[in-house]
Amino acid sequence: MAAPVRLGRKRPLPACPNPLFVRWLTEWRDEATRSRRRTRFVFQKALRSLRRYPLPLRSGKEAKILQHFGDGLCRMLDERLQRHRTSGGDHAPDSPSGENSPAPQGRLAEVQDSSMPVPAQPKAGGSGSYWPARHSGARVILLVLYREHLNPNGHHFLTKEELLQRCAQKSPRVAPGSARPWPALRSLLHRNLVLRTHQPARYSLTPEGLELAQKLAESEGLSLLNVGIGPKEPPGEETAVPGAASAELASEAGVQQQPLELRPGEYRVLLCVDIGETRGGGHRPELLRELQRLHVTHTVRKLHVGDFVWVAQETNPRDPANPGELVLDHIVERKRLDDLCSSIIDGRFREQKFRLKRCGLERRVYLVEEHGSVHNLSLPESTLLQAVTNTQVIDGFFVKRTADIKESAAYLALLTRGLQRLYQGHTLRSRPWGTPGNPESGAMTSPNPLCSLLTFSDFNAGAIKNKAQSVREVFARQLMQVRGVSGEKAAALVDRYSTPASLLAAYDACATPKEQETLLSTIKCGRLQRNLGPALSRTLSQLYCSYGPLT
C-alpha cells in the first residue's frame, strides 16, 4: 500500500491590516464621486497605495510614509480615528469594527494637494512636513528673515541684496564651488514660507514661515537674545551659518561673492550674435559676412533669449580662457516678416516678448526685417502692422524696420559703435540678478560714472527656457494658452490662485454655476489694474469645471 501523500499546511491569506482606514477612504471616495469632486482621484490613489501596504498603521500620521498620503489626508484620518475612539470604538485603527459616519466636509478641500510628494520628514519637536536641513540655504534665509522680523526698528522685510549681505556676514569665507544648485529662495517662495512683494523685490516671512523659523531657532538653542533683535549683533552671539549655505544662496541669486569691476581701459565692447542666426539656410550666413565687412567686433555664442546683445569683455583677465564679461543694457530680437507671421500663428510671438521683458535688460529693440512680398504671407499686412505697433506702444519695445539683411547689419554696426562711445570712460560693476541697474547714476557728478550690469553667465542662465519649473510657473504657462490670457493676466491669476488645485477648490466652493462663471471676473490685471472681465472668466470656468469634452 502506497504511503499517503502528506500535504503541507496552507498558509491563510492575511486579513486587511488597516480595515478602518480602508473603509473611511472608501467612504470619502464614494462621497466625492457622488458630489463630482476631483478629490475622488486623490482618495482612490491613496486607497490603492494603502491596500498594498502589508503592515498595520497606528495613526494617520504614520500613513505619511505611503505614496499619495499628504498632510491633509493624514490629518483627516487622525481626526476620524479620534472620533471613532471617543464614540467607544476599538483603540487600534486596524480593528475591523468602526463607525460609519460621513467624511468631514471641511477637510475635503485640504487634500487637493495631498498627492504631492513630501520633501522632508520633520525632526523631533517640529510640526508640518518641511524641515530644512542644517547645511541648507533655506535654513539660512529663514533665520535671517526671522532676525529682521524680531528687530523692533526694522521694516520686517529685506531686499535681495540685503538678504545676500546678511548671509555673507554670517559666513564670510565661502569655499569656491561649494554651492549646490538647489534654488533655496525659490523653494521657500513656492512653499509659501517667504513672501515676495514690490518692485524691486522685498522678502518677508509668511505666518507659516514665521512659525517654522521660530521652531528652527528653538531647535538650534537660540533664544530671543542670541537670535538678535537688531541688524548688528555682538561678535560673541552670532549664529554660525554654514559657508555652503551662504554660497548656495548666492548661487541661486546668480551673483558672485566678489563683484566684477571693470575700469575704463580694462574692457572692450563687442557684439554677441546668437548661434541660431548663423546656422541654417537662406541669408543667415550672410549676416556674419556683412558684420565682418563693416569691421564689427563680434562673437557667436548660444543666447537663451534675444538674437543680439553686447558685452563688455575684460581685456587682461587673470584667466585668459575665462575673461569676465558684463552684459550691456541693450538686447535686440530680429524677425523677418515671414518668421513674424509664423510666430504670431503658433504663439511664439507673445512668449518671446514676455521672456524679453523678464530677461533683466531694460532697452529692448525689435528689429523687423522685410522679406519678399507681404501678400504671400499667411496673415494680412494689417495684422502684422498691428502686432508691430502693439509691440512698440503697449510693450514698450523700440521697433526698427529694415529693408533687407544688409540694412540690418548696418543698423547693428551703428548700435555697436554707439554703445562703444556711450560706455567709454565708465566703470562697470556686476550686480545681482533681479536688482535694477543704474547705468546713468553719477553721470553728472563724477568724471568716472559707475554702471551696474549683469554678468553674461547670470544673464544667460536666468533666461534658460527649459529649466526646471514649479507648479506655479507651469500653471501660468497653461493659462497663457487660452486665447485672451496675456502674461500680465496670467500673473494676476496665479497671484490669486497659485496652483490648479487652489483654483479648483475655489470653483468647488461656489454654490452655483453662475457664481463659478463670475469667480475670476474682478481680478485686477496689468499696470492699469483693470478687471479680468466676465467673458474671460466664463471661458476659464468652462475649461476647469467641465467634466465632459469641450465643445
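Glycine is treated like the rest: Cβ placed from N, Cα and C.
Here the original residues are kept at every noted site.
Around the Cβ of GLU277 (mutagenesis position), the number of neighbouring Cβ atoms within 10 Å comes to 16. Residues annotated as active site in Swiss-Prot, with experimental evidence given as evidence: GLU277 (among others).
For ASP307 (mutagenesis position), the Cβ neighbour count at a 10 Å cut-off comes to 19, with all displayed protein chains included. According to DSSP, ASP307 (mutagenesis position) is assigned to coil rather than to any helix or strand. Taken from Swiss-Prot, the feature Mg(2+) 1 binding site covers ASP274, GLU277, ASP307, GLU333, and the record attributes it to experimental evidence.
Annotation source Swiss-Prot lists Mg(2+) 2 binding site at GLU277, ASP307, GLU333, ARG334. Other Cβ atoms within 10 Å of the Cβ of ARG334 (Mg(2+) 2 binding site) number 23 in total over all chains. According to DSSP, ARG334 (Mg(2+) 2 binding site) is assigned to a strand segment.
The domain 'ERCC4' annotation in Swiss-Prot covers 270-372 and is backed by sequence analysis. Confidence for the domain 'ERCC4' (270-372), expressed as mean pLDDT, is 87.
DSSP assigns ASP274 (mutagenesis position) to a strand in the three-state reduction. Quoted from Swiss-Prot, the note attached to the mutagenesis of ASP274 to Ala states: Loss of endonuclease activity.
According to Swiss-Prot, the mutagenesis experiment GLU277 to Ala carries the annotation: Loss of endonuclease activity.
As a published mutagenesis entry, ASP307 to Ala appears in Swiss-Prot alongside the note: Loss of endonuclease activity.
According to Swiss-Prot, the mutagenesis experiment ILE344 to Arg carries this note: Decreased endonuclease activity; when associated R-345. The DSSP secondary structure for ILE344 (mutagenesis position) is helix. Note: ILE344 (mutagenesis position) has non-local neighbours LEU379, THR383, LEU384, ALA387, i.e. same-chain residues 6+ apart with C-beta under 8 A of its own C-beta.
For the mutagenesis result ILE345 to Arg, the note given in Swiss-Prot is Decreased endonuclease activity; when associated R-344. Long-range Cβ neighbours of ILE345 (mutagenesis position) (same chain, at least 6 residues apart, Cβ-Cβ under 8 Å): SER378, LEU379.
For THR383 to Arg, Swiss-Prot lists a mutagenesis experiment annotated as follows: Decreased endonuclease activity; when associated with R-387. Every protein chain considered, the tally of other Cβ atoms within 10 Å of the Cβ of THR383 (mutagenesis position) stands at 13.
The Cβ of ALA387 (mutagenesis position) has 20 other Cβ atoms within 10 Å, all protein chains considered. Experimental mutagenesis is annotated in Swiss-Prot for ALA387 to Arg, with the remark: Decreased endonuclease activity; when associated with R-383.
Within its own chain, ARG483 (mutagenesis position) has THR539 as residues 6 or more apart in sequence whose C-beta sits under 8 angstroms from its own. Among the mutagenesis results in Swiss-Prot, ARG483 to Ala has the note: Loss of endonuclease activity; when associated with A-489 and A-530. The residue drawn here is the original one.
Packing around LYS489 (mutagenesis position) is summarised by its Cβ count: 22 other Cβ atoms lie within 10 angstroms of its Cβ, all protein chains included. Among the mutagenesis experiments that Swiss-Prot reports, LYS489 to Ala is described with the note: Loss of endonuclease activity; when associated with A-483 and A-530.
Within the same chain, residues at least six positions away from ARG530 (mutagenesis position) with a Cβ under 8 Å of its Cβ are LYS524. In Swiss-Prot, the entry for mutagenesis ARG530 to Ala states: Decreased endonuclease activity. Loss of endonuclease activity; when associated with A-483 and A-489. The structure shown retains the original residue.
Checked against GLU333 (Mg(2+) 1 binding site), the mutagenesis positions ASP274, GLU277, ASP307, LYS489 differ in C-alpha distance, with ASP307 being the nearest. The Cβ of ASP274 (mutagenesis position) lies under 8 Å from the Cβ of VAL300, ARG301, LYS302, LEU303, GLY306, ASP307, PHE308, each on the same chain and at least six residues away in sequence.
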